[in-house]
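Let me begin by handing over the structure; questions about it come next.
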Amino acid sequence: MVGSLNCIVAVSQNMGIGKNGDLPWPPLRNEFRYFQRMTTTSSVEGKQNLVIMGKKTWFSIPEKNRPLKGRINLVLSRELKEPPQGAHFLSRSLDDALKLTEQPELANKVDMVWIVGGSSVYKEAMNHPGHLKLFVTRIMQDFESDTFFPEIDLEKYKLLPEYPGVLSDVQEEKGIKYKFEVYEKND
């Protein structure tokens, strides 16, 4: 049985997550390290986490950084016939991807599942029934964006007051303030 289903995202005050295939804000090294640590760390000996992303998100990662190392990389696409070079798996939908994690080739290898973008994949995950956590980095200013994070339904999602391994105080890099939040739903 695969562990928890999670989304991880950094989002500006105006809910932006991307611009021209890149992040809308300058690179924030410690925020990126947080993403690496959260998506890579497995709590189960001998297992790896699975990162699920849409095709655009995959191609927005610099080629030298693909696949995201130390993680099993799965790309979602209805157009592609085989996984893009470097990706480990391809699925047509999030449901198909989650079914794949129950197959023998992955069931014993995958610990946590992390959804890393983009908008439509986040939306599909957030509307998925069952237990889901959202790891949201709130970038505390507006940035011009062309890609946005879906609205978080606070009827369904509860902001957790604290979470192990997640700093609760405001961070600052390059004059940009941000904070880490964790939301959880169980329906």
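A Cβ is built for glycine as well, from the same backbone N, Cα and C atoms used for every other residue.
Heads up, this one's the original sequence, none of the swaps are in it.
According to Swiss-Prot, the protein has these features:
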- A10, 16-22, 55-57, 77-79, 117-124: NADP(+) binding site (BINDING)
- E31, F32, R33, Y34, F35, Q36, N65, R71: substrate binding site (BINDING)
- 4-185: domain 'DHFR' (DOMAIN)
- L23 to R: Strongly decreased affinity for methotrexate. Decreases catalytic rate constant 200-fold. Decreases affinity for NADP and dihydrofolate over 10-fold (MUTAGEN)
- F32 to R: Reduces catalytic rate 5-fold. Reduces affinity for dihydrofolate 9-fold; when associated with E-36 (MUTAGEN)
- Q36 to E: Reduces catalytic rate 2-fold. Reduces affinity for dihydrofolate 9-fold; when associated with R-32 (MUTAGEN)
- N65 to S: Increases affinity for dihydrofolate about 15-fold. No effect on affinity for NADPH (MUTAGEN)
Limited to the domain 'DHFR' (4-185), I'd like the whole-number average of pLDDT.
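PLDDT averaged over the stretch: 96.
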List the same-chain residues at least 6 positions away in sequence whose Cβ sits under 8 Å from the Cβ of G118 (NADP(+) binding site), in sequence order, or say none.
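Long-range Cβ contacts: I17, G18, M53, G54, K56, T57, T147.
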Starting from N65 (mutagenesis position), work out which of the binding-site residues listed here (A10, G21, E31, Y34, F35, R71) have their Cα within 10 Å, and give them in sequence order.
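Candidates kept after distance check: none.
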Could you check which of the binding-site residues A10, G21, R78, V121 is the closest Cα neighbour of R33 (substrate binding site)?
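Closest by Cα: A10.
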Do you see any of the binding-site residues A10, G21, R78, V121 whose C-alpha is within 10 Å of E31 (substrate binding site), and which ones?
A10
Can you tell me how far the Cα of E124 (NADP(+) binding site) sits from the Cα of L23 (mutagenesis position), in Å?
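Just about 21 Å between their Cα atoms.
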Just name the winner among R33, K56, R71 (the binding-site residues) by count of other CB atoms within 10 A of its CB.
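Per the Cβ count within 10 Å, the most buried is R71.
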Hey, how far is Q36 (mutagenesis position) from V121 (NADP(+) binding site), Cα to Cα, in Å?
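Rounded to the nearest whole number, the Cα-Cα distance is 19 Å.
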Which of the listed mutagenesis positions (Q36, N65) has the least company, meaning the fewest other Cβ atoms within 10 Å of its Cβ?
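Among the mutagenesis positions Q36, N65, the sparsest Cβ neighbourhood within 10 Å belongs to N65.
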Say you check the Cα of F32 (mutagenesis position) against those of the binding-site residues A10, G21, R71, V121; which is nearest?
A10
Which binding-site residues from the set A10, Y34, R71, R78, V121 come within 10 angstroms of L23 (mutagenesis position), judged by C-alpha positions?
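Those close enough are A10.
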Could you check what DSSP calls E124 (NADP(+) binding site) once collapsed to helix, strand or coil?
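Reduced to three states, the DSSP call for E124 (NADP(+) binding site) is helix.
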